[in-house]
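> One structure coming up, written as structure tokens, with questions to follow.
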Amino acid sequence: MALAVAPWGRQWEEARALGRAVRMLQRLEEQCVDPRLSVSPPSLRDLLPRTAQLLREVAHSRRAAGGGGPGGPGGSGDFLLIYLANLEAKSRQVAALLPPRGRRSANDELFRAGSRLRRQLAKLAIIFSHMHAELHALFPGGKYCGHMYQLTKAPAHTFWRESCGARCVLPWAEFESLLGTCHPVEPGCTALALRTTIDLTCSGHVSIFEFDVFTRLFQPWPTLLKNWQLLAVNHPGYMAFLTYDEVQERLQACRDKPGSYIFRPSCTRLGQWAIGYVSSDGSILQTIPANKPLSQVLLEGQKDGFYLYPDGKTHNPDLTELGQAEPQQRIHVSEEQLQLYWAMDSTFELCKICAESNKDVKIEPCGHLLCSCCLAAWQHSDSQTCPFCRCEIKGWEAVSIYQFHGQATAEDSGNSSDQEGRELELGQVPLSAPPLPPRPDLPPRKPRNAQPKVRLLKGNSPPAALGPQDPAPA
């Protein structure tokens, strides 16, 4: 009997904790009446009600499912227990900085550039932003999906699922040990710095969402910790937990030194970098580079004269060793799949949305291919999901598809290439060609004498100035 009661007791405690968290956020919101607290993102006045509403949705879904969702270690119940305890701790820290309820004006010290109180509040606002993004990613609409969460980078996803199984969160010490099996971590200060970088919510745990953000920031996977060490630990231009406004303030001292720059993880586009730099006319601009490793962006920016002096310092670290070209990536299309394309009077290379241009973009994490014009038009319509599978678009990579003559085709050799996988991100993932949407009006097919091959391109794009909202690059 006691065994049957225990789960219900935990569900009851969880429901109470969710209710307490919502009420706590409401009280905190009442302390955020000063309009200066919502000048630029991340804004506590915006984040608090959104987080409270998401927690209500989580509570409703949990009640409807009888506390459901995958349980067990590192499952939904463990995540909420850790999350709510961390939320309470961070809320108390914010409450101590804000004026009491009923008082409309906050301490001017909170808004003075460079003050200790402002730095503390800005960091806590960023942590709250991370916590809202994490909860939204693992409980979209209040329903748990952590056991099905897809990491953006295929090798990172493979590592997590093989090492952590269906868990969505685990203690730092255990995660550090698991990561060390493929990316050894030096104990001491290096391990502490790594924990500070990965643990976006400062909870002492690592969630699958936080690891996803980390692996997107410090891609590619084979040199993950080397990239992190050179870009975050050793680079004078790296700034953690900094907002748009704070970047503007920090670079004010460098306005007479064009080419000065600093970079930070974007507050509002998690998994992407934001780079602030001083232009040739002394203006301070900020940009979010489009879906390529930061080392490559900084090398290109240095070559073009944009990123020369990290944080105004004369020495610019040499990142050449991180900018080596990655091996070409191939997609082997099986004979059966090719037959499907030919039956539609199409080819693998042709974009299946417009049926006019060749595919030149790979969507992440789902891996579907289409042409850049169709992707731009699709995202311009405010759609942030893949047009084929409706998976969230977290990024994309430019690709070039061309005929590969290095081996006989499946048709010529008489051997099916069904067993050949697709090599992406220097790791193996299952064979998967994009789905074939119904298109009766496709143009005539091209000769079928070769298999396509996909290769990542490394193109340049000049920095584009941003506003404080950190919009995605065009």
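Using the three backbone atoms N, Cα and C, a Cβ is placed for every residue, glycine included.
Modelled residues match the original; the substitutions are not represented.
Straight from Swiss-Prot, here's the annotation block:
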BINDING   D199, T201, E210  Ca(2+) binding site
BINDING   R264  4-O-phospho-L-tyrosine binding site
DOMAIN    7-321  domain 'Cbl-PTB'
MUTAGEN   Y244 to A  Abolishes interaction with EGFR. Decreases interaction with SRC and abolishes SRC ubiquitination
MUTAGEN   Y244 to F  No effect on interaction with EGFR and SRC as well as on SRC ubiquitination
MUTAGEN   R264 to A  Abolishes interaction with EGFR. Decreases interaction with SRC and abolishes SRC ubiquitination
MUTAGEN   S266 to A  Decreases interactions with EGFR and SRC as well as SRC ubiquitination
MUTAGEN   Y341 to F  Abolishes activation by EGF stimulation and enhancement by TGFB1I1 of E3 activity
MUTAGEN   C351 to A  No effect on TGFB1I1 and SRC interactions. Abolishes SRC ubiquitination. Abolishes interaction with TGFB1I1; when associated with A-366. Abolishes interaction with RET and inhibition of RET degradation
MUTAGEN   C366 to A  Abolishes interaction with TGFB1I1. Abolishes interaction with TGFB1I1; when associated with A-351
> Inside 10 Å of the Cβ of D199 (Ca(2+) binding site), count up the other Cβ atoms and send me the figure.
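Result for D199 (Ca(2+) binding site): 18 other Cβ atoms within 10 Å.
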> With an 8 Å cut-off on Cβ distance to the D199, T201, E210 Cβ center, who else from the chain surrounds the Ca(2+) site?
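Near the Ca(2+) site, beyond D199, T201, E210, sit H130, E134, I198, L200, C202, S203, H205, V206, S207.
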> Just to verify: the residue among T201, S266 with the fewest other Cβ atoms within 10 Å, which of the recorded positions is it?
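Result for the recorded positions T201, S266: minimum number of other Cβ atoms within 10 Å at S266.
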> Among the recorded positions D199, T201, S266, Y341, C351, C366, whose Cα is within 10 A of the Cα of Y244 (mutagenesis position)?
S266
> Please classify the secondary structure at R264 (mutagenesis position) using three-state DSSP.
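Once the DSSP labels are grouped into three classes, R264 (mutagenesis position) ends up as strand.
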> Among all the protein chains here, how many other CB atoms are within 10 A of the CB of Y244 (mutagenesis position)?
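Neighbour count, Cβ to Cβ under the 10 Å cut-off: 22.
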> Considering only the mutagenesis positions R264, S266, Y341, C351, C366, which residue has the minimal Cα-Cα separation from E210 (Ca(2+) binding site)?
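In terms of Cα distance, E210 (Ca(2+) binding site) lies closest to S266.
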> If you measure C351 (mutagenesis position) to Y341 (mutagenesis position) at Cα, how many Å is it?
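Here the two Cα atoms are 12 Å apart.
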> If I take the alpha carbons of T201 (Ca(2+) binding site) and R264 (mutagenesis position), what is the distance between them in whole Å?
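About 16 Å separate the Cα atoms of these two residues.
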> If you measure C-alpha to C-alpha, which of D199, R264, S266, Y341 (recorded positions) come within 10 angstroms of C366 (mutagenesis position)?
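So far as Cα distances go, none of the recorded positions lies within 10 Å of C366 (mutagenesis position).
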